[in-house]
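**Q** Take this structure, written in structure tokens, and hold onto it; I'll ask about it next.
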Amino acid sequence: MAVFKTTLWRLISGTLGIICLSLMSTLGILLKNSFTKLSIEPAFTPGPNIELQKDSDCCSCQEKWVGYRCNCYFISSEQKTWNESRHLCASQKSSLLQLQNTDELDFMSSSQQFYWIGLSYSEEHTAWLWENGSALSQYLFPSFETFNTKNCIAYNPNGNALDESCEDKNRYICKQQLI
């Protein structure tokens with residue numbers, strides 16, 4: 001009888017040991033995957049006190065796009081000419097960024113990069129126009145009159161704009177308006 005109890009005890013403790021090892025292994029794998037996902041950083045850092053929208057009622061964006069104030073933004077990490085950037089945005093059913101106001105990109109306020117935006121000079125209208133044909137509001141870029149009309153406009157989320165040859169390569173921002 002004593003031999004039977006010892007054998008049964010060893011069988012139970014061995015089984016519990018194997019179950020414990022399996023649970024520990026599973027926990028280790030889950031923790032490793034969790035830390036790997038956390039270490040992936042986006043191409044920009046959101047500013048303080050700004051909540052990015054993810055799958056909210058008014059904003060559901062594609063993968064690699066950022067939802068903010070019911071718009072979706074694609075912030076490129078690769079550099080392209082202005083026309084290449086424009087075509088890439090159009091292929092994603094969006095357009096190069098058209099700014100509504102200077103705080104539209106608050107979520108990118110820590111970025112120092114310049115990005116192509118959808119602003120170009122129209123010889124026909126003798127005015128700076130956004131891709132949708134609307135005119136530029138002068139309050140967006142107070143020193144705008146110094147820009148060369150043969151160039152394209154690059155914008156920094158800190159509110160700076162500069163004109164560069166359209167053949168230069170910059171990162172770009174695509175925007176999809178959802179509402």
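Along the chain as shown, residues are numbered 1 onward.
Glycine is no exception: its Cβ is also placed from the backbone N, Cα and C atoms.
None of the substitutions listed is reflected here, since the structure keeps the original residues.
Below are the features listed in Swiss-Prot for this protein:
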DOMAIN    68-175  domain 'C-type lectin'
MUTAGEN   GLN79 to Ala  Has no impact on the affinity for HLA-E
MUTAGEN   GLN112 to Ala  Abolishes binding to HLA-E
MUTAGEN   PHE114 to Ala  Abolishes binding to HLA-E
MUTAGEN   THR146 to Ala  Has no impact on the affinity for HLA-E
MUTAGEN   ASN148 to Ala  Has no impact on the affinity for HLA-E
MUTAGEN   ASN160 to Ala  Abolishes binding to HLA-E
MUTAGEN   ASP163 to Ala  Impairs binding to HLA-E
MUTAGEN   GLU164 to Ala  Impairs binding to HLA-E
MUTAGEN   ASP168 to Ala  Reduces binding to HLA-E
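For each feature listed, report its degree of burial, its nearest neighbours and the pertinent distances within the displayed model.
**A** Mapped onto DSSP helix, strand and coil, the domain 'C-type lectin' (68-175) counts 16 helix, 36 strand, 56 coil.
Counting Cβ atoms from all protein chains shown, GLN79 (mutagenesis position) has 15 others lying within 10 Å of its own Cβ.
Note: PHE114 (mutagenesis position) has non-local neighbours ALA154, TYR155, ASN156, ASN160, LEU162, GLU164, ASN170, ARG171, i.e. same-chain residues 6+ apart with C-beta under 8 A of its own C-beta.
With a cut-off of 8 Å between CB atoms and residues at least 6 apart in sequence, the same chain places ASP163 near ASN148 (mutagenesis position), listed in sequence order.
ASN160 (mutagenesis position) has a Cβ environment of 12 other Cβ atoms inside 10 Å.
Remark: ASP168 (mutagenesis position) has THR81 as non-local neighbours, by Cβ distance under 8 Å and separation of at least 6 in sequence.
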**Q** Around GLN112 (mutagenesis position), how many other CB atoms lie within 10 A of its CB?
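**A** GLN112 (mutagenesis position) is surrounded by 8 other Cβ atoms within 10 Å.
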**Q** What whole-number Å value do you get for the CA-CA distance of GLN79 (mutagenesis position) and GLN112 (mutagenesis position)?
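**A** On Cα coordinates alone, these residues lie 15 Å apart.
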